[in-house]
Amino acid sequence: MTATDNARQVTIIGAGLAGTLVARLLARNGWQVNLFERRPDPRIETGARGRSINLALAERGAHALRLAGLEREVLAEAVMMRGRMVHVPGTPPNLQPYGRDDSEVIWSINRDRLNRILLDGAEAAGASIHFNLGLDSVDFARQRLTLSNVSGERLEKRFHLLIGADGCNSAVRQAMASVVDLGEHLETQPHGYKELQITPEASAQFNLEPNALHIWPHGDYMCIALPNLDRSFTVTLFLHHQSPAAQPASPCFAQLVDGHAARRFFQRQFPDLSPMLDSLEQDFEHHPTGKLATLRLTTWHVGGQAVLLGDAAHPMVPFHGQGMNCALEDAVALAEHLQSAADNASALAAFTAQRQPDALAIQAMALENYVEMSSKVASPTYLLERELGQIMAQRQPTRFIPRYSMVTFSRLPYAQAMARGQIQEQLLKFAVANHSDLTSINLDAVEHEVTRCLPPLSHLC
């Protein structure tokens, strides 16, 4: 094998969404790709019915799939969501559209189905995928890694370039931390989450809009529901693990000791949602309570030998629906740098320099978005700011672009979207202060401030 051939070998740990996408992109460009996954092949039916985990696919992720030639196949399995349907007790559900029309929507996609499409795509491009083999250790000096199966049998492999796409609890990240200081900073969240289910029959009985992301805001806690193709919905309850010290009586998972306690909680706090959850007691007891955290790293790579991407590099909370989209965007950027750079060390350094600021930005915006989803969506002040923002977007479409639109419907770098969003937020807050409706607001004066503070964007990529 020549030195050039050797330089185009890659070993990927983790056959989730980011790992399979980067495998397909590199294999299509002639790289020799070996992908290792500790779990069994999800495409092989075992008879066990897993949980239905849904993700929100936005333009960043859709663009990545488009480049990989898989967008059409994925969207055929997805459900369009035109906006947030906000449920507040005592008022009719209120649809808050995401964008101007059906060109600005997001898509609900089952994670398992998306993973299967990407696995097929990686194999079709020539990648070799090895299941039931988890990473145990990495010897960077010898460029060898050790894998093992469920029986404890160990296998040693040589690697030239190692990509860690193995999620929040990354074994590659752990191995890298033994040879370089990754600058890890973990920020745990007081909230956990629990996944529940609305059946197709229940969604039909209660006339639940199928083309929307549903939100039941409740301040310190909330429920969301994403649609499935069969008109069922995957519901997620976000709630504190423990009651805050200052509010010892506030609801938390620790108080919900079983399914019956969960039912009583839903009957009190989500009275319109509770009747839709036919299997609440069983779902609550059988589905684990998930943990949420944000992990920030200052270092993503070890020279030209190893690099992290997706959740392995930047775990984030799910409140902006961008974790998957950011990971798929990572995969595209990494493949492009590896294809164009003179050597792997240059490629990994350039990839890190490009993506780190954006990862930090979307991590911050995801944390901020919890407040918007759980509280602001039902606030009159927020709704007035949103209405004024829509008017400014119509008057100055190249200058005032709602932050949600920049994040969700464009590929403008997250860091730029965040910076512009902060300026826009301050403009709106100042403009609506002491006003209860638009009639008393000087729209021309607000527009003047928009043109003064926000340079035009010639195009949104």
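One is the number of the first residue shown, and numbering goes on along the chain from there.
Yeah, the Cβs are placed from backbone N, Cα and C, and that goes for glycine too.
E37 (FAD binding site) has a Cβ environment of 24 other Cβ atoms inside 10 Å. The feature FAD binding site is assigned by Swiss-Prot to L17, A18, E37, R38, R39, A56, R111, L135, D311, M324, N325, with experimental evidence given as support.
According to Swiss-Prot, the L-kynurenine binding site annotation covers R84, Y98, N369, Y404. Under DSSP, N369 (mutagenesis position) is assigned to a helix (H, G or I) in the three-state scheme. Around N369 (mutagenesis position), taking its Cβ as the centre, 21 other Cβ atoms fall within 10 Å, counting all chains.
Quoted from Swiss-Prot, the note on the mutagenesis of R84 to A is: Abolishes kynurenine 3-monooxygenase activity. Sequence-distant contacts of R84 (mutagenesis position), defined by Cβ-Cβ distance under 8 angstroms and a gap of at least six in the same chain, are L95, Q96, Y98, A212, L213, H214, I215, M373, V377. Under the three-state DSSP scheme, R84 (mutagenesis position) falls in the strand class.
Swiss-Prot lists Y98 to A or F among its mutagenesis entries, and the accompanying note reads: Abolishes kynurenine 3-monooxygenase activity. Every protein chain shown contributes to the tally, and the Cβ of Y98 (mutagenesis position) ends up with 20 other Cβ atoms within 10 Å.
Among the sequence features in Swiss-Prot, the mutagenesis site H320 to A is noted as follows: Slightly decreases NADPH oxidase activity. Every protein chain shown contributes to the tally, and the Cβ of H320 (mutagenesis position) ends up with 27 other Cβ atoms within 10 Å. When secondary structure is read from DSSP and collapsed to three states, H320 (mutagenesis position) falls in the coil class.
Quoted from Swiss-Prot, the note attached to the mutagenesis of N369 to D states: Abolishes kynurenine 3-monooxygenase activity.
In Swiss-Prot, the entry for mutagenesis N369 to A states: Decreases kynurenine 3-monooxygenase activity. The structure shown retains the original residue.
What Swiss-Prot says about the mutagenesis result for E372 to A or Q is this: Strongly decreases kynurenine 3-monooxygenase activity. For E372 (mutagenesis position), the number of other Cβ atoms no farther than 10 Å from its own Cβ, over all displayed protein chains, is 20.
What Swiss-Prot notes for the published mutagenesis of M373 to L is this: Decreases kynurenine 3-monooxygenase activity. Here the Cβ of M373 (mutagenesis position) has 19 other Cβ atoms within 10 Å, regardless of which shown protein chain they belong to.
Among the sequence features in Swiss-Prot, the mutagenesis site Y404 to F is noted as follows: Decreases kynurenine 3-monooxygenase activity. Neighbours of Y404 (mutagenesis position), defined as other CB atoms within 10 A of its CB across all chains, total 21. In the three-state DSSP scheme, Y404 (mutagenesis position) is classed as helix.
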Could you check the binding-site residues R39, R111 and say which one's CB has the most other CB atoms within 10 Å?
R111
Measuring Cα to Cα, how many Å separate Y404 (mutagenesis position) from R39 (FAD binding site)?
35
To the nearest Å, how far is the Cα of L17 (FAD binding site) from the Cα of H320 (mutagenesis position)?
18
Using DSSP and collapsing to three states, where does Y98 (mutagenesis position) fall: helix, strand or coil?
coil
Cβ neighbour count (within 10 Å, all chains shown) around N325 (FAD binding site):
27
Count the other Cβ atoms sitting within 10 Å of the Cβ of L17 (FAD binding site), across every protein chain shown.
28
